Amino acid sequence: MVLSAADKTNVKAAWSKVGGHAGEYGAEALERMFLGFPTTKTYFPHFDLSHGSAQVKAHGKKVGDALTLAVGHLDDLPGALSNLSDLHAHKLRVDPVNFKLLSHCLLSTLAVHLPNDFTPAVHASLDKFLSSVSTVLTSKYR
(Lines of atoms letter the chains of each structure in order from A and count residues from 1; the text may use other names and numbers.)
(Lines give C-alpha, C1' and ligand atoms only; values in the text may rest on other atoms or scores of the structure.)
Protein backbone atom coordinates (compact mmCIF):
# COMPACT_ATOMS: atom_id res chain seq x y z
CA MET A 1 0.00 0.00 0.00
CA VAL A 2 1.42 3.33 -1.03
CA LEU A 3 1.37 6.12 1.49
CA SER A 4 0.52 9.51 0.02
CA ALA A 5 2.35 12.66 1.03
CA ALA A 6 -0.63 13.53 3.25
CA ASP A 7 -0.50 10.08 4.86
CA LYS A 8 3.20 10.47 5.60
CA THR A 9 2.59 13.89 7.13
CA ASN A 10 -0.26 12.52 9.26
CA VAL A 11 1.76 9.51 10.44
CA LYS A 12 4.78 11.62 11.36
CA ALA A 13 2.61 14.18 13.18
CA ALA A 14 0.72 11.50 15.12
CA TRP A 15 3.90 9.63 16.00
CA SER A 16 5.50 12.83 17.24
CA LYS A 17 2.65 13.01 19.77
CA VAL A 18 3.42 9.45 20.86
CA GLY A 19 6.88 10.68 21.79
CA GLY A 20 8.50 8.68 24.56
CA HIS A 21 5.36 6.60 25.10
CA ALA A 22 5.92 4.23 22.16
CA GLY A 23 6.96 1.33 24.39
CA GLU A 24 4.12 1.96 26.83
CA TYR A 25 1.56 2.10 24.01
CA GLY A 26 3.11 -0.98 22.41
CA ALA A 27 2.70 -2.90 25.67
CA GLU A 28 -0.87 -1.68 26.05
CA ALA A 29 -1.67 -2.78 22.50
CA LEU A 30 -0.18 -6.21 23.20
CA GLU A 31 -2.33 -6.54 26.33
CA ARG A 32 -5.41 -5.56 24.29
CA MET A 33 -4.48 -8.16 21.70
CA PHE A 34 -3.99 -10.92 24.26
CA LEU A 35 -7.34 -10.11 25.88
CA GLY A 36 -9.32 -9.61 22.68
CA PHE A 37 -7.68 -12.35 20.63
CA PRO A 38 -6.53 -15.03 23.11
CA THR A 39 -5.13 -17.31 20.42
CA THR A 40 -2.29 -14.82 19.98
CA LYS A 41 -0.98 -15.89 23.38
CA THR A 42 0.33 -19.11 21.82
CA TYR A 43 3.32 -17.20 20.43
CA PHE A 44 4.34 -16.16 23.94
CA PRO A 45 4.20 -19.37 26.04
CA HIS A 46 7.25 -18.33 28.03
CA PHE A 47 5.84 -14.88 28.91
CA ASP A 48 4.04 -13.75 32.02
CA LEU A 49 1.06 -12.22 30.23
CA SER A 50 -0.50 -10.58 33.28
CA HIS A 51 -1.23 -6.85 33.30
CA GLY A 52 1.94 -4.85 33.78
CA SER A 53 4.24 -7.82 33.22
CA ALA A 54 7.88 -6.90 32.66
CA GLN A 55 8.01 -9.27 29.67
CA VAL A 56 5.00 -7.67 27.99
CA LYS A 57 6.46 -4.22 28.67
CA ALA A 58 9.79 -5.28 27.16
CA HIS A 59 8.12 -6.67 24.05
CA GLY A 60 5.92 -3.59 23.85
CA LYS A 61 9.09 -1.51 23.78
CA LYS A 62 10.36 -3.62 20.87
CA VAL A 63 7.09 -3.02 19.03
CA GLY A 64 7.24 0.70 19.76
CA ASP A 65 10.89 0.93 18.71
CA ALA A 66 10.18 -0.92 15.46
CA LEU A 67 7.31 1.43 14.64
CA THR A 68 9.44 4.45 15.48
CA LEU A 69 12.09 3.09 13.09
CA ALA A 70 9.42 2.58 10.43
CA VAL A 71 8.09 6.12 10.85
CA GLY A 72 11.61 7.38 10.27
CA HIS A 73 11.88 5.38 7.04
CA LEU A 74 8.47 5.76 5.42
CA ASP A 75 10.07 5.80 1.97
CA ASP A 76 11.94 2.53 2.56
CA LEU A 77 9.94 0.32 4.91
CA PRO A 78 11.28 -2.92 3.35
CA GLY A 79 14.87 -1.84 3.95
CA ALA A 80 14.21 -0.56 7.45
CA LEU A 81 12.27 -3.65 8.55
CA SER A 82 14.17 -6.36 6.67
CA ASN A 83 15.70 -7.94 9.78
CA LEU A 84 12.34 -8.00 11.57
CA SER A 85 10.72 -9.54 8.52
CA ASP A 86 13.34 -12.31 8.50
CA LEU A 87 12.90 -12.91 12.22
CA HIS A 88 9.11 -13.18 12.11
CA ALA A 89 9.00 -15.26 8.92
CA HIS A 90 11.86 -17.69 9.42
CA LYS A 91 12.50 -18.00 13.13
CA LEU A 92 9.30 -17.08 14.96
CA ARG A 93 6.91 -18.15 12.19
CA VAL A 94 4.17 -15.82 13.33
CA ASP A 95 0.86 -16.28 11.51
CA PRO A 96 0.47 -13.17 9.31
CA VAL A 97 -3.07 -12.54 10.55
CA ASN A 98 -1.63 -11.61 13.94
CA PHE A 99 -0.06 -8.46 12.50
CA LYS A 100 -3.53 -7.28 11.51
CA LEU A 101 -4.82 -8.02 15.00
CA LEU A 102 -1.98 -6.10 16.63
CA SER A 103 -2.49 -3.22 14.19
CA HIS A 104 -6.15 -3.03 15.23
CA CYS A 105 -5.13 -2.96 18.88
CA LEU A 106 -2.51 -0.30 18.21
CA LEU A 107 -5.10 1.90 16.51
CA SER A 108 -7.42 1.48 19.51
CA THR A 109 -4.61 2.35 21.90
CA LEU A 110 -3.63 5.44 19.93
CA ALA A 111 -7.27 6.56 19.74
CA VAL A 112 -7.51 6.37 23.53
CA HIS A 113 -4.29 8.28 24.16
CA LEU A 114 -4.52 10.82 21.34
CA PRO A 115 -8.24 11.64 21.22
CA ASN A 116 -7.84 15.20 19.94
CA ASP A 117 -5.36 14.20 17.25
CA PHE A 118 -7.04 10.98 16.13
CA THR A 119 -9.11 12.51 13.35
CA PRO A 120 -10.65 10.37 10.60
CA ALA A 121 -7.82 11.39 8.25
CA VAL A 122 -5.14 10.51 10.81
CA HIS A 123 -6.92 7.24 11.58
CA ALA A 124 -6.94 6.35 7.89
CA SER A 125 -3.27 7.28 7.48
CA LEU A 126 -2.19 5.28 10.53
CA ASP A 127 -4.24 2.32 9.32
CA LYS A 128 -2.50 2.48 5.93
CA PHE A 129 0.88 2.81 7.65
CA LEU A 130 0.29 -0.20 9.92
CA SER A 131 -1.02 -2.18 6.96
CA SER A 132 2.17 -1.32 5.06
CA VAL A 133 4.30 -2.40 8.02
CA SER A 134 2.34 -5.67 8.22
CA THR A 135 2.83 -6.26 4.51
CA VAL A 136 6.58 -5.77 4.86
CA LEU A 137 6.77 -8.05 7.90
CA THR A 138 4.98 -10.83 6.01
CA SER A 139 6.75 -10.32 2.68
CA LYS A 140 9.35 -13.02 3.33
CA TYR A 141 6.80 -15.71 4.13
CA ARG A 142 6.52 -16.54 0.45
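Backbone N, Cα and C atoms are what each Cβ position is placed from, and that goes for glycine too.
No substitution from the list is modelled in this structure, which keeps its original residues.
Remember, it's a predicted structure, so these values are computed and weren't measured experimentally.
Under the heading domain 'Globin', Swiss-Prot lists 2-142. Here Swiss-Prot describes TYR25 to Phe as a natural variant; the accompanying note says: Exist in both chains. Taken from Swiss-Prot, the feature O2 binding site applies to HIS59, supported by sequence analysis. Variant annotation in Swiss-Prot: LYS61 to Gln, described as In fast chain; the structure shown retains the original residue. For HIS88, the entry in Swiss-Prot reads heme b binding site, with the evidence type sequence analysis.
Recorded features from Swiss-Prot, shown on the structure.
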| residue | record | Cβ within 10 Å |
| --- | --- | --- |
| TYR25 | variant position | 21 |
| HIS59 | O2 binding site | 17 |
| LYS61 | variant position | 15 |
| HIS88 | heme b binding site | 21 |
Item to complete: Measuring Cα to Cα, tell me the gap between TYR25 (variant position) and LYS61 (variant position) in whole angstrom.
Response: 8
Response to the item:
The mean pLDDT across the domain 'Globin' (2-142) is 94
Item to complete: Measure from the CA atom of the residue listed as 'heme b binding site' to the CA atom of HIS59 (O2 binding site) and give the result in Å, rounded to a whole number.
Response: 14
Practice prompt. Please report how many Å separate the Cα atom of LYS61 (variant position) from that of HIS88 (heme b binding site), as a whole number.
Written response: 16
Worksheet item: How many of the residues that make up the domain 'Globin' (2-142) does DSSP mark as helix, as strand and as coil?
Response: 109 helix, 0 strand, 32 coil
